[in-house]
Amino acid sequence: MMCGFASNQSPKKLSSKKSSATNVHLEISPVKHHPPCKVYENVQGSCLDSAICTTVAKCADLTDDLPVHNKENLLHRLNDLETNSYEEYSALQDSGYSSILQNDSPCQDETDRKVSDIQVRETPKNFMSYQRPFHTLSKINLPILRFEEAVCSTLKKMRKTNKKIDWNAVDVVCGGNYGLEHLIGKSMGLERFDILAELFHRDFKHLLTKILRHLSAMDLINVISVSTTWRKLLQKDNWAYNAYKLGCKELCEKRAKVSSHTATRDESLCRVPLASVQKVAASSLCTSKKQSKNKNGGLSCNRLAEFIEVAQTLKNDQSLKVCVDCGSPAKHDPCLHRAICTRESCKLDFCTRCSCKYHFSKSCLMSKPGSYRIPSEPLPGSKKSKQNLRRL
């Protein structure tokens, strides 16, 4: 076997040019190459001797293990490599799995399986049992799907026993609590829809307060007269109910001021010839004072408004009286001493002298003597007669 170095060759025969070349490769970008010192050459020579001796010994050890480099040994080794690669490839083909990548191997497949098993084992059981599919969640959340499922299940059960469909069973299912009253769009297509009542039934107080804040006093008066539900929702809102009360008071005061110019004196028997000349009507203020004297309390604002409305429809020879039964305004004819109540549910026709049913030409049946007193004529020169003259 040929070797790179001979054992008899001395290291001193190496040229200085080669040593300087090796030193140049080790240095880092020198700017100027100075000539080496003599001491440095001696040290470098000793280092090279030791390095060459070690490399020669290592090469000798390696050459003992390696086979002889001839043609027969080389062909034998190539044949062994081809047989090994063919056996591995045939094993992969027989197993039914062959990958293009060279790094894939059955050992790697086993490690992948172990890792997947470890990952499955590490997942907690509570989490795996808690997970549900998406369609079950949607069925639970949507009331229409729950109702549909209940109807289909009942129809299936009935189909097994009877071929005919009994729609009464569907009505029974509809009576269940599925929350269908809260569905969006269930009131679509209706001509009229009470939004305030729906908000009140669903207890949306914050929305009702915002709506009522935008209404005036007259609007609140109209709201309270629509229905009982609107009255309740207005009474529950303190601010709106107080505004409604103030609006009612202001309205009554305005109507009283407007009707003050129509105030006239009370009718009397001796004033019959003048009935066709002047309009005789009872003053709203006078009637309220009389009612307060006769009864504890006075007429309410609504009752006062009724009297004012009826007074505007009176004829020249008519006046107002209070109904004996219901206290509503009654149109009085002083010539006949007859009064008829204007209330539709009452419509009492009574005599103003005896407060009984009107008896036409018959004499009055006095239940209590002295209960009815014919008003005397005013004395000439008295205060009342002077007022009558001024009015004429």
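Using N, Cα and C of the backbone, Cβ positions are placed for all residues, glycine too.
Here's what Swiss-Prot has on this protein:
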DOMAIN    197-244  domain 'F-box'
BINDING   C323, C326, C341, C346  Zn(2+) 1 binding site
MUTAGEN   C341 to S  Does not inhibit APC
MUTAGEN   C351 to S  Does not inhibit APC
BINDING   C351, C354, H359, C364  Zn(2+) 2 binding site
MUTAGEN   C354 to S  Does not inhibit APC; when associated with S-356
MUTAGEN   C356 to S  Does not inhibit APC; when associated with S-354
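The structure, with features from Swiss-Prot marked on it.
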{"residue": "C323", "record": "Zn(2+) 1 binding site", "Cβ contacts under 8 Å, 6 or more apart": "P329, A330, A339, C341, R343, C346, L348, F350"}
{"residue": "C326", "record": "Zn(2+) 1 binding site", "Cβ contacts under 8 Å, 6 or more apart": "C341, R343, S345, C346, L348"}
{"residue": "C351", "record": "mutagenesis position", "Cβ contacts under 8 Å, 6 or more apart": "H337, R338, A339, K357, Y358, H359, C364"}
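Shown are the recorded positions C341, C346, C354, C356, C364; the one with the most C-beta atoms within 10 angstroms of its own C-beta is C341. Regional average pLDDT for the domain 'F-box' (197-244) in the model is 90.
Listed in sequence order, the residues V324, D325, G327, S328, A330, T342, R343, S345, K347, L348 complete the 8 Å Cβ shell around the Zn(2+) 1 site centroid, once C323, C326, C341, C346 themselves are left out. Take the CB of H359 (Zn(2+) 2 binding site) and look out to 10 A: across all protein chains shown you find 14 other CB atoms.
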